[in-house]
Amino acid sequence: MSPLLEVTDLAVTFRTDGDPVTAVRGISYRVEPGEVVAMVGESGSGKSAAAMAVVGLLPEYAQVRGSVRLQGTELLGLADNAMSRFRGKAIGTVFQDPMSALTPVYTVGDQIAEAIEVHQPRVGKKAARRRAVELLDLVGISQPQRRSRAFPHELSGGERQRVVIAIAIANDPDLLICDEPTTALDVTVQAQILDVLKAARDVTGAGVLIITHDLGVVAEFADRALVMYAGRVVESAGVNDLYRDRRMPYTVGLLGSVPRLDAAQGTRLVPIPGAPPSLAGLAPGCPFAPRCPLVIDECLTAEPELLDVATDHRAACIRTELVTGRSAADIYRVKTEARPAALGDASVVVRVRHLVKTYRLAKGVVLRRAIGEVRAVDGISLELRQGRTLGIVGESGSGKSTTLHEILELAAPQSGSIEVLGTDVATLGTAERRSLRRDIQVVFQDPVASLDPRLPVFDLIAEPLQANGFGKNETHARVAELLDIVGLRHGDASRYPAEFSGGQKQRIGIARALALQPKILALDEPVSALDVSIQAGIINLLLDLQEQFGLSYLFVSHDLSVVKHLAHQVAVMLAGTVVEQGDSEEVFGNPKHEYTRRLLGAVPQPDPARRG
């Protein structure tokens, strides 16, 4: 039986002003009918370029070589009008950002119907509209008849992604290509979208190629996985074999860096040191060698081939025998055990009582009038203790970020009270508020947006010091000390943010936040924008800083696995209220509220054995 999709020696090169960049370097794989194959790897590994080459959606300046056969038909080299007969009919595509995949000026029903009419001209408009409603029902949109008349902006993010899936399966495709289909979604919505994709596969019988960096999604959904690094496949196997008996040190590192719900608070992860190589002019040898804990001289001379190491299991490594049976912590020589917390009651550094924050709803353009209000935070009470972490979790719109902003405002709330370091913020004068701000600093979600690209690292870190009267010598000494603390080199002080990886940028943001020796750090989704291998290093750094300096963390996140590693106490928010809070081990291990149980049940676990 011939495969549904057969890719052979696929290479993708992008012409640039400098050296050409070969983003995909001779990969080969196949997808059988009804099979789910996952491409996984860090950002820049070439997985999205490899997938978009299959469907012919790369930019014009991309050079594609090799062979891509769909049911025996060669797709590479087809003219665009010929390729368009495959797109949307034989091949359905689900993109990461549904808003960019949908036209804002047409209803979602019209957009699904259009996909049917383009590829099935004999189907009339009315029949296409009826089929569009059926597809909305299939992908789980409530009241599909009415919602088919909605515009994309009138739907939630999860609903928009369901519409994109409906368009992708509208013509019963043979192959579904899903490019990070759940990345931007809340955990419960992510679980629902995976269920919809499973249903779509079962209904259409399509093979699925899914691109993701989430190893939990791979374990939950995929049958086989291709691990990509520096533009090529470095390990491929069935998902059960890959997770149980991985043979490539890179795969070991990826799995070791994943936060887990079953880990104790304070457990260190296994980060992969360094960053992926530039694909413009790779050095000889194995591209992973500079980051590999098992590297030997032979690794630096020739790039290893992808060879069989077991039945249907291949790896590109000459040291696979040193990987078998060893943990990631052992291979990467990292101590992961949680360190015992100091005993005794710690003082309360942030106390929130009956906090309320409302936003007025207004109607009209010229003569606006109030028509109601939204209670973004509805009477919540929280406590953060010295040297501890309070995790505030919940889905988008739950009120967790609003709560954090109200605390950081250091001003009288609409209702209720906020105490920071024993002071009621409603009583603060201008000078007292400025002084207190030194003790509570923020690390933002997006390290790129929080750093001025025009300033070198030294100026970025020195800015709060200079604003608070530090002298020149004192500032230089403190910046050098902060670079040491967050694991950067002194020479990095003269470089600019654009020269650093995402994880290094976040370390710069943390160094800046620590400059004035605060007692409290507010962490607003500090690792959600990072690859899992980089995220692990930041989580370890935050744990080490808390242990070293006795910092207190207010940690806002939608990622329950990350919260489990960091938080001593957890508050679960829903619709502006705290529905459950307490010790993190108790809340995660024995949740009492149905919403908490639903959140925990939706988290994809990096263990195929737990697959439902």
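For all residues, glycine too, the Cβ spot is worked out from N, Cα and C.
Don't expect the noted substitutions in this model, because it carries the original residues.
According to Swiss-Prot:
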- 5-255: domain 'ABC transporter 1' (DOMAIN)
- S43, G44, S45, G46, K47, S48, A49, Y61, Q96, H213, R495, E499, G503: ATP 1 binding site (BINDING)
- C286 to S: Shows a significant reduction in the proportion of OppD in the Opp complex. Strong decrease in ATPase activity (MUTAGEN)
- C286, C292, C299, C317: [4Fe-4S] cluster binding site (BINDING)
- C292 to S: Shows a significant reduction in the proportion of OppD in the Opp complex. Strong decrease in ATPase activity (MUTAGEN)
- C299 to S: Shows a significant reduction in the proportion of OppD in the Opp complex. Strong decrease in ATPase activity (MUTAGEN)
- C317 to S: Does not affect Opp complex assembly. Small decrease in ATPase activity (MUTAGEN)
- 350-600: domain 'ABC transporter 2' (DOMAIN)
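Locations of recorded Swiss-Prot features on the structure.
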{"residue": "S43", "record": "ATP 1 binding site", "contacts (Cβ under 8 Å, 6+ apart)": "H213, P276, G502, D531"}
{"residue": "S45", "record": "ATP 1 binding site", "contacts (Cβ under 8 Å, 6+ apart)": "M228, Y229, A230, G231, P276"}
{"residue": "K47", "record": "ATP 1 binding site", "contacts (Cβ under 8 Å, 6+ apart)": "M39, V40, G41, I211, M228"}
{"residue": "A49", "record": "ATP 1 binding site", "contacts (Cβ under 8 Å, 6+ apart)": "V12, A23, V24, L58, A62"}
{"residue": "C292", "record": "mutagenesis position", "contacts (Cβ under 8 Å, 6+ apart)": "P249, Y250, C286, C299"}
{"residue": "C317", "record": "mutagenesis position", "contacts (Cβ under 8 Å, 6+ apart)": "V234, E235, R247, M248, P249, C286, P304, V323"}
{"residue": "R495", "record": "ATP 1 binding site", "contacts (Cβ under 8 Å, 6+ apart)": "P456, V457"}
{"residue": "G503", "record": "ATP 1 binding site", "contacts (Cβ under 8 Å, 6+ apart)": "A275, L530, D531, I534, Q535, G537, I538"}
**Request:** Look at each of the mutagenesis positions, C286, C299, and point out the one with the fewest other Cβ atoms around it within 10 Å.
**Result:** C299
**Request:** May I have the list of same-chain residues other than C286, C292, C299, C317 whose Cβ is within 8 Å of the Cβ centroid of the recorded [4Fe-4S] cluster site, in sequence order?
**Result:** P249, G285, F288, A289, L294, V295, P304, I318, R319
**Prompt:** Averaged over the whole of the domain 'ABC transporter 2' (350-600), what is the pLDDT?
**Reply:** 87
